[in-house]
Amino acid sequence: RICYNHLGTKPPTTETCQEDSCYKNIWTFDNIIRRGCGCFTPRGDMPGPYCCESDKCNL
């Protein structure tokens with residue numbers, strides 16, 4: 001899977017991932033959008049990520 005992995009509004013960059021999904025999430029403590037490989041369960045009051053299963057789907 002190819003996922004975007006840039007922070008916030010930086011120019012898009014990608015990485016090739018072992019996982020079959022990508023995620024995008026806004027972290028509550030700094031309001032920065034993070035992107036990357038896989039999908040995860042948030043801790044505490046952090047909102048859940050947007051997860052998707054196609055190449056470059058997490059822009």
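All residue numbers here begin at 1 and follow the chain in the order shown.
Each residue, glycine too, has its Cβ placed from N, Cα and C.
Pulled from Swiss-Prot:
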- Arg43 to Lys: This mutation alters integrin binding selectivity. It provokes 1.4-fold loss of ability to inhibit ADP-induced platelet aggregation, 6-fold loss of ability to inhibit A375 cell adhesion to fibrinogen and 8-fold loss of ability to inhibit HEL cell adhesion to fibrinogen (MUTAGEN)
- Arg43 to Ala: This mutation alters integrin binding selectivity. It provokes 95-fold loss of ability to inhibit ADP-induced platelet aggregation, 71-fold loss of ability to inhibit A375 cell adhesion to fibrinogen, and almost complete loss of ability to inhibit HEL cell adhesion to fibrinogen (MUTAGEN)
- Gly44 to Tyr: This mutation promotes selective inhibition of beta-1 integrin; provokes 1.2-fold loss of ability to inhibit ADP-induced platelet aggregation, 11-fold loss of ability to inhibit A375 cell adhesion to fibrinogen and 75-fold loss of ability to inhibit K562 cell adhesion to fibrinogen (MUTAGEN)
- Pro47 to Ala: No change in ability to inhibit ADP-induced platelet aggregation (MUTAGEN)
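Note on the mutagenesis positions Gly44, Pro47: the fewest other CB atoms within 10 A surround the CB of Gly44.
Every protein chain considered, the tally of other Cβ atoms within 10 Å of the Cβ of Arg43 (mutagenesis position) stands at 6.
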